[in-house]
Amino acid sequence: MGTNGGVIAEQSMEIETNENPDKVEEPVVRRKRVTRRRHRRIHSKNNCLTPPNSDDDPQMSTPDDPVIHSPPSIGAAPGMNGYHGSGVKLEESSGACGSPDDGLLDSSEESRRRQKTCRVCGDHATGYNFNVITCESCKAFFRRNALRPKEFKCPYSEDCEINSVSRRFCQKCRLRKCFTVGMKKEWILNEEQLRRRKNSRLNNTGTCNKRSQPGNQQSPQGPNQQPHLSPHHPGVAIYPPQPQRPLTINPMDNQMMHHMQANRPNAMPQLISPPGAQPYPLTSPVGSSASDSPPNRSLTMMHNGEKSPDGYDPNIMAHRAPPPSFNNRPKMDSGQVVLSTEEYKQLLSRIPGAQVPGLMNEEEPINKRAAYNCNGHPMPAETTPPYSAPMSDMSLSRHNSTSSGTEKNHMTHSTVSAIPGNSAQNHFDIASFGMGIVTATGGGDAAEEMYKRMNMFYENCIQSALDSPENQEPKPQEAMIPKEEYMTPTHGFQYQSDPYQVPPAERNINYQLNAAELKALDAVREAFYGMDDPMEQGRQMQSFLKANKTPADIMNIMDVTMRRFVKVAKGVPAFREVSQEGKFSLLKGGMIEMLTVRGVTRYDASTNSFKTPTIKGQNVSVNVDDMFAKLNANAQAQKAKCLEFFGFFDEEIKKNELAVYLVMLAVLFSVRSDPPMNENDVRIVTERHNHFMSLLNRYLESLFGEQARRIFERIPKALGLLNEIARNAGMLFMGTVRSGEAEELPGEFFKIK
């Protein structure tokens with residue numbers, strides 16, 4: 001019967017296919033789907049023990065998954081599965097235990113889902129990096145170079161095609177494309193942020209590992225339920241764990257609280273395990289067994305969990321140590337004794353953040369090495385034992401003798417030293433205090449008296465060590481504080497009314513540029529973009545290519561640079577705020593000065609010539625001696641001043657075009673008197689001049705650190721010489737160029753007749 005039914009079904013499919021040619025592929029597709037689903041149903045029954053409701057479980061995903069999720073396919077949409085909704089559940093539930101053929105289908109679908117291309121180079125993308133889908137190579141390239149002040153140069157046509165092969169050949173075009181597609185350099189983390197993220201991930205990983213251990217499986221407890229108590233020793237008092245308090249540099253508060261708890265009757269010390277998660281019941285060390293104790297770790301008495309990672313109390317071994325030997329020490333009139341140099345170094349080494357000096361004078365720090373003595377007894381000369389704990393982990397050690405859990409705690413008497421003038425019954429050992437072995441005797445108000453004396457010791461000895469110059473902690477770095485507004489009094493680099501009065505450089509300053517300063521530098525680069533674009537035609541190009549250049553050719557070459565300076569000025573937002581008369585005054589007074597500053601980057605001292613990349617594929621140079629020799633009689637004095645001006649700039653500045661751009665903008669935005677500028681223009685120009693000078697100072701600091709002060713202090717003298725050069729340059733071409741031989745724009749600045 002089943003066989004006949006199958007034959008009839010096949011015949012009906014053939015008839016339907018012959019009648020409807022458009023549905024030729026549909027029976028084949030349905031037959032494949034039915035076969036695949038039958039195979040999956042049989043395979044899941046034989047090999048999988050999946051609960052019936054497991055099909056509804058959502059797929060797990062993590063935020064660190066680098067896969068770029070694409071929209072669901074059409075086949076997975078409701079109503080497009082061919083049959084009923086149960087078919088969809090069969091496909092979903094077969095992901096974990098499907099056949100090899102199903103794995104191939106799933107892997108092919110997964111590979112199609114993963115096929116995303118990098119927006120920069122077109123390579124295989126791994127995820128969203130800095131706001132754009134990119135590959136790992138472009139992600140690393142952008143992180144390394146987006147915040148660098150270094151200016152890349154394109155070795156080709158400034159318009160390179162970036163793909164997976166050519167991306168290595170041109171860094172400038174690759175970085176420009178990164179910004180073009182929308183990558184944001186503000187999303188790059190600095191070293192401090194990377195360190196915090198790494199620590200956070202390590203903490204999360206450690207927490208997950210502890211929770212995943214078999215011993216950590218505990219039954220859930222309500223908020224008001226008490227932790228599990230061992231039935232072996234019901235008389236042992238177990239206290240719930242307390243939240244850890246932040247560590248402070250003064251340990252007296254922790255000492256006082258712990259000592260006050262020690263004087264309470266019927267109180268047992270809290271027994272806890274080392275810091276971290278506590279997956280084991282808290283019981284007495286005597287009655288705990290292997291099943292309820294952590295492996296290879298013994299329960300110890302620790303105050304608030306502030307102990308060494310090894311999980312032992314250093315003071316336990318201190319009680320077994322032999323009594324310390326005493327040596328004679330030099331005494332002071334105030335009843336103090338002087339610590340030895342080695343002991344003083346050890347004391348400083350226990351202060352968080354303190355630096356032990358390598359060489360120490362025996363007489364200079366005598367007031368710091370002085371400590372109180374008890375009735376003339378000298379201080380112990382023992383060095384720090386191997387079991388001593390750091391000063392930040394000091395705790396009061398006690399010997400408790402309890403028979404039934406109801407007797408009071410009896411504290412053993414130990415050798416101690418007291419401040420002169422106080423009773424010898426209530427005292428503490430200063431030397432032991434420095435080694436983390438503080439013991440106390442007495443009761444009642446003894447704790448308060450001891451607390452006062454400990455504070456006095458802290459003020460007299462430890463605080464003086466902290467206040468010493470070699471132990472001062474560095475001040476907060478202002479440059480690392482994020483700022484919201486640019487050019488405000490709270491900004492990273494200060495807006496100075498007189499930028500030439502540079503304050504003395506402070507030590508331990510982070511000279512890294514912040515986001516606002518980097519944005520301002522990007523605006524400067526954008527304004528000068530295209531300054532070195534190659535020429536292709538025109539009379540100026542013929543002047544560039546001549547081997548023997550005339551004064552008219554020199555003016556035509558300067559015409560190209562002058563026109564590009566005008567384009568740069570129009571690209572500066574502050575220049576557009578100036579009135580039309582003010583713009584003319586700025587360009588007329590600053591054009592020759594900007595040409596001279598431009599010569600700083602083009603002058604080659606080895607060949608004594610100016611070199612320019614304006615002509616593509618041509619090495620164009622103009623010899624300085626030949627150029628000034630063809631001008632009038634005043635040219636030689638002008639040449640000497642120009643060479644002197646070039647000498648004010650270091651070689652690092654001459655090679656850094658961005659620094660020279662900032663100098664050129666500061667020269668452009670200078671108050672001019674021909675023609676006179678109105679009051680509003682003077683205000684705008686003055687603010688912009690100070691702005692670019694302050695930005696230049698910060699940029700130099702980011703490159704040279706403390707050496708930037710020496711470089712920046714030479715700029716005012718260089719600008720003074722620049723003004724003198726510009727005043728005497730107008731007559732250089734007088735009588736050497738005929739009318740019509742040169743372009744008109746240079747004739748506005750240089751007189752030819």
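Glycine too: its Cβ is placed from the backbone N, Cα and C atoms.
Given the structure is predicted, the values throughout are model-derived calculations rather than measurements.
Listed features, source Swiss-Prot:
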DOMAIN    516-753  domain 'NR LBD'
MUTAGEN   C121 to Y  In sa156; no transcriptional activity in vitro. Defective dauer formation
MUTAGEN   A125 to V  In m420; no transcriptional activity in vitro. Defective dauer formation
MUTAGEN   S137 to F  In m421; no transcriptional activity in vitro. Defective dauer formation
MUTAGEN   R197 to A  Severely reduced DNA binding and reduced transcriptional activity in vitro
MUTAGEN   M562 to I  In m25; defective dauer formation
MUTAGEN   R564 to C  In rh62 and rh274; dauer-constitutive phenotype with gonadal heterochrony
MUTAGEN   G582 to K  In rh193; temperature sensitive mutant
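Mapped onto this structure are the features recorded in Swiss-Prot.
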residue	record	DSSP (3 states)
C121	mutagenesis position	coil
S137	mutagenesis position	helix
R197	mutagenesis position	helix
M562	mutagenesis position	helix
G582	mutagenesis position	helix
Whole-number Å distance between the CA of C121 (mutagenesis position) and the CA of G582 (mutagenesis position)?
46
Cβ neighbour count (within 10 Å, all chains shown) around C121 (mutagenesis position)
24
Residue, out of the mutagenesis positions A125, M562, whose Cβ gathers the largest set of other Cβ atoms within 10 Å:
A125
Which one is it: of the mutagenesis positions R197, R564, which Cβ has the fewest other Cβ atoms within 10 Å in this structure?
R197
Between S137, G582, which of the mutagenesis positions has the fewest other CB atoms within 10 angstroms in the structure shown?
S137
Give me the mean pLDDT over the domain 'NR LBD' (516-753), rounded to a whole number.
86
Measuring Cα to Cα, how far is R197 (mutagenesis position) from R564 (mutagenesis position) in Å?
46
Using Cα coordinates, what distance in whole Å links A125 (mutagenesis position) and R564 (mutagenesis position)?
40
Pairwise CA distance, G582 (mutagenesis position) versus M562 (mutagenesis position), rounded so that it is a whole Å:
18
About how far apart, in whole Å, are the alpha carbons (Cα) of S137 (mutagenesis position) and M562 (mutagenesis position)?
41
